Amino acid sequence: MEKNGNNRKLRVCVATCNRADYSKLAPIMFGIKTEPAFFELDVVVLGSHLIDDYGNTYRMIEQDDFDINTRLHTIVRGEDEAAMVESVGLALVKLPDVLNRLKPDIMIVHGDRFDALALATSAALMNIRILHIEGGEVSGTIDDSIRHAITKLAHYHVCCTRSAEQHLISMCEDHDRILLAGCPSYDKLLSAKNKDYMSIIRMWLGDDVKCKDYIVALQHPVTTDIKHSIKMFELTLDALISFNKRTLVLFPNIDAGSKEMVRVMRKKGIEHHPNFRAVKHVPFDQFIQLVAHAGCMIGNSSCGVREVGAFGTPVINLGTRQIGRETGENVLHVRDADTQDKILQALHLQFGKQYPCSKIYGDGNAVPRILKFLKSIDLQEPLQKKFCFPPVKENISQDIDHILETLSALAVDLGGTNLRVAIVSMKGEIVKKYTQFNPKTYEERISLILQMCVEAAAEAVKLNCRILGVGISTGGRVNPQEGVVLHSTKLIQEWNSVDLRTPLSDTLHLPVWVDNDGNCAAMAERKFGQGKGQENFVTLITGTGIGGGIIHQHELIHGSSFCAAELGHLVVSLDGPDCSCGSHGCIEAYASGMALQREAKKLHDEDLLLVEGMSVPKDEAVGALHLIQAAKLGNVKAQSILRTAGTALGLGVVNILHTMNPSLVILSGVLASHYIHIVRDVIRQQALSSVQDVDVVVSDLVDPALLGAASMVLDYTTRRIH
C-alpha cells in the first residue's frame, strides 16, 4: 500500500457475466483473495450465469468458495438482436443501485460481451475506475466494436499479446495505464496436470472413449450474419455425423441466433445420437482436460484459437467469428465453411495430430503481474483519463502563422554505411538534411536515430516547418503494419525483430511509418517522380545491393509476408556467381555495387584494371566506380563485366515485364545511367513483343529513400488513410 499512496485496502468489484469470462476472471479473483491486506473483493454475477438453460453457472463460482455479493437478472429472453439491446438496457437500470451500495474503488470487466458494455458504461458514468481485461484484440465481428467501446470507457488495460498492446497505443490510450500481462487463464492452463483425466473423459463422453479419439465442438452464432452462421452450424453437425467419432457438443452462448442453433441440434437428434453428448456447461477445470486430450476441437469459439493452443490440440476454426485473432500453428481456418465436404476434409486433416504448445496469449504469470498493477493504482490520481493523441493544432480557425507554416515530414534513411535524417516539405523539397555514420550495434543506432530526430524536430520549429509524422526507410524485410524490421540485410548488423515505431512515437509524440528502402523508392517515384499518375510501374534500385518496389493499380504491393519486390534476388542464371542471400545467379550477384567491386578487385589483383589515365591510391579500396572509370577509358574486360551486369539486370526486367506487365520501369541509384541502354537492348532482344513498348527510364530523384519515407507521412495527411 505504500507503493500507491493509498491508506486503505483497494475495494475491487469483479463482475462476471458468463462461463467464458469467469474462466479468465477466476484466476484474478483467487489472486485477490490471497492478499487480504491489500484488497477487498466484491463479486457481482449477472447475464447468462443465472439462466437455467445455460447451466446456472453461478454455482461454479459458489463452488470456488467466492461470496456472491449481488445476483442481477439482466437477460431479456428472445435470443435476437432486440433482446440483446433490451438486456443492456435492463442491466443499465439495475446496476446503479448495486454500485451505489458496494462503492468499489475499481471494477474489473472482461472482454467484448454486451453485458460487459453495460457494466463499463455504468461504472464510467458513476466515476468508478475500470480495469478492462483483454482489450486491443481483434476478432473480426461486432464484438470488436463492443470491445473497443469498453476500451474507451476503461481507465486501465490488461492485454494478452504484443499486438493487442500496440492496438491500444494506436487507439491513443495512456501507455502508463496499459499492462501486457498475458491471459489469466494461461496461469491455470500451463500448470494444469490431472493424472485422472480419463475419468473426466469417461464422465462426459462414455466409458468406451479413448484419449485423443474424440472431438469437442463449440460453435456460437455470428450476430452480424445469423442466417449464414445457422447454416454453417448445420453443415458442421452433418460433417461430424459423417466423420463418425464421439463428439462433445456444447450449447452456444446467449447471442442472437442461439435459439435457432439449438433448434438445428434438436432437428438432427444430436441430444439422442449415440455418437454425441450435448451439454450446456462443463466446469472449466474439467473442460481444459477434455480439450487437452481431444483428437480435435471444432467451431468458432475464441477458446479454440486462444486457450487450446496451450495444449497443442488441433483446432478447426470455422467462418469469420475469429478471423482477426492471432493463432498458433495448431489452428486450421475454414473461412468459407459453406459445404459439408470442406468441413469434413478439415476434420480428416486435423484429427489426431499433435502440435507444439503455443504461448502467444500467455506465459503462465499473468496474475502476479495484474496484482502488482492493481497495487500501483493511486486513488489520489485524477479519475479523468488522458488520451495520448498526436499533436494537433488546438484552434481550427486559420491565422497567418498557420498559413505560412510548411507542412513537412521527418524522413529517416537507414543505409548500410550512413544514417540520414531530413526535413522534407509537401512539395518534396529537402529543407534540411543530417548525416551520421551508422553505428554497428542496435543500442547505439536507436539512440542516434532518436537524437537526430529530436534535433531535426527542434530545427523544424525554427524553420517554420510543421512536422506531421516520421517516415523510416530501412534495408531488409519490414512489417509496415506494426513498424517492425523483421530481418535485416547483412549490411545493417543487429537489426532483426526491431520495433522502430514505438520508441520514436513515444519520444516525438508523432505517428511513425516504416517500410523497406526499395518500397520507399517506389513511393517516392509515385508521389514526386516519373511514376506520378502511373497506375502500374516498377522501380529498380541499383546501389550496394539491388532492390525495388512494385506499384499496382496505384497501390504499393507488400506481399503476404512482406517479401514482395525482392527484385535483386530474381535468378537469371542457374550457374551464376554466389549471392549474399545464399543462392546464386541472382541479379544482385551480377549487377550490384558489391558484385562490381568483386570483379574490380579480381582485375586489379591481376593488374588488368588500370589503363592509361587511371590510378588508385594505396589507401583507397578498389570499388565499382574504378571499374566504371576503366570501362569508359577503353578497358575491354571492364566493359565486358559491365555489359554482363547490365544484361543480368535486363533479363530480370524481362521477367518482371512477363509477370507484372507494367507500363513503366524506373531505374534508380548510382548505377542506373550505366545500365539503361543495355537493359533496353535486352528487352528488345528477349521480351515478348506485347511488352516491348514499355518505357524504361532513369529516375531523376536525388534522394528516393528519403523522399519515399517522407511520402508515407505526407500521403497520410492528404488522403487520410494508412
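Each Cβ is built from the backbone N, Cα and C atoms, and glycine gets one as well.
Among the sequence features in Swiss-Prot, the mutagenesis site His49 to Ala is noted as follows: Loss UDP-N-acetylglucosamine 2-epimerase activity. No effect on N-acylmannosamine kinase activity. Does not interfere with enzyme oligomerization. DSSP classifies His49 (mutagenesis position) as helix under the three-state reduction. Long-range neighbours of His49 (mutagenesis position) (same chain, six or more residues apart, CB within less than 8 Å of its CB): Thr16, Cys17, Asn18, Arg19, Tyr22, Asn56, Thr57, Tyr58, Ile61.
Looking at Swiss-Prot, the entry for mutagenesis of His110 to Ala says: Loss UDP-N-acetylglucosamine 2-epimerase activity. No effect on N-acylmannosamine kinase activity. Partial reduction of the dimerization process. According to DSSP, His110 (mutagenesis position) sits within a strand segment. Under 8 Å, Cβ to Cβ, and six or more positions away along its own chain, His110 (mutagenesis position) finds Thr16, Asp21, Lys24, Leu25, Ala116, His132, Ile133, Glu134.
For the mutagenesis experiment His132 to Ala, the note given by Swiss-Prot reads: Loss UDP-N-acetylglucosamine 2-epimerase activity. No effect on N-acylmannosamine kinase activity. Partial reduction of the dimerization process. A strand conformation is recorded for His132 (mutagenesis position) in the three-state DSSP classification.
DSSP gives His155 (mutagenesis position) a coil state; it is part of no helix or strand. When Cβ atoms from all protein chains are considered, those within 10 Å of His155 (mutagenesis position) total 22, not counting its own. Here the residue is the original one, but Swiss-Prot notes a mutagenesis experiment at this spot, His155 to Ala: Loss UDP-N-acetylglucosamine 2-epimerase activity. No effect on N-acylmannosamine kinase activity. Strong reduction of the dimerization process.
A C-beta separation below 8 Å, combined with a sequence spacing of at least six in one chain, links His157 (mutagenesis position) to Leu131, His132, Gly135, Gly136, Thr151, Leu168, Glu173, Arg177, Ile178, Leu179. One mutagenesis experiment named in Swiss-Prot is His157 to Ala, and its note says Loss UDP-N-acetylglucosamine 2-epimerase activity. No effect on N-acylmannosamine kinase activity. Strong reduction of the dimerization process.
Classification of Asp413 (mutagenesis position) by DSSP places it within a strand. Note: Asp413 (mutagenesis position) has non-local neighbours Leu419, Arg420, Val421, Ala422, Ser473, Thr474, Asp517, Cys520, Asp703, Ala705, Leu706, Ala709, i.e. same-chain residues 6+ apart with C-beta under 8 A of its own C-beta. Listed in Swiss-Prot as a mutagenesis experiment, Asp413 to Lys or Asn is described as follows: No effect on UDP-N-acetylglucosamine 2-epimerase activity. Does not affect feedback inhibition by CMP-Neu5Ac. Loss of N-acylmannosamine kinase activity. Does not interfere with oligomerization.
What Swiss-Prot lists as Mg(2+) binding site is Asp413.
DSSP assigns Asp517 (active site) to a helix in the three-state reduction. Marked as N-acyl-D-mannosamine 6-phosphate binding site by Swiss-Prot: Gly416, Gly476, Arg477, Thr489, Asn516, Asp517, Gly545, His569, Glu588.
The 10 Å shell around the Cβ of Asn418 (ADP binding site) contains 11 further Cβ atoms across the protein chains shown. According to Swiss-Prot, the feature ADP binding site maps to Thr417, Asn418, Arg420.
In three-state terms derived from DSSP, Arg420 (mutagenesis position) belongs to an extended strand segment. Around Arg420 (mutagenesis position), taking its Cβ as the centre, 21 other Cβ atoms fall within 10 Å, counting all chains. One mutagenesis experiment named in Swiss-Prot is Arg420 to Met, and its note says No effect on UDP-N-acetylglucosamine 2-epimerase activity. Does not affect feedback inhibition by CMP-Neu5Ac. Loss of N-acylmannosamine kinase activity. Does not interfere with oligomerization.
Annotated active site per Swiss-Prot: Asp517, in sequence order. Counting Cβ atoms from all protein chains shown, Asp517 (active site) has 26 others lying within 10 Å of its own Cβ.
Set side by side, the binding-site residues Gly416, Gly545 differ in how many other CB atoms lie within 10 angstroms of their CB, and the most is found at Gly545.
Apart from the site residues Thr417, Asn418, Arg420, the chain places the Cβ of Asp413, Gly415, Gly416, Leu419, Thr435, Gln436, Phe437, Asn438 no farther than 8 Å from the centroid of the site's Cβ atoms, the recorded ADP location. The binding-site residues Arg477, Asn516, Gly545 include none with a CA atom within 10 A of the CA of Thr417 (ADP binding site). Looking only at the binding-site residues Thr417, Asn516, the densest Cβ neighbourhood within 10 Å occurs at Asn516.
Listed in sequence order, the residues of the same chain lying 6 or more apart from Arg477 (N-acyl-D-mannosamine 6-phosphate binding site) and placing their CB within less than 8 Å of its CB are Val485, Leu486, His487, Asn516, Ser561, Phe562, Cys563.
Across the structure, Gly545 (N-acyl-D-mannosamine 6-phosphate binding site) and Asn418 (ADP binding site) are spaced 15 Å apart at their Cα atoms. Sequence-distant neighbours of Glu588 (N-acyl-D-mannosamine 6-phosphate binding site) (same chain, 6+ residues apart, CB-CB distance under 8 A): Gly545, Ile546, Gly568, His569, Cys579, Ser580, Cys581, Met594, Ala595. For the recorded site, Arg477 (N-acyl-D-mannosamine 6-phosphate binding site), the DSSP three-state label reads strand.
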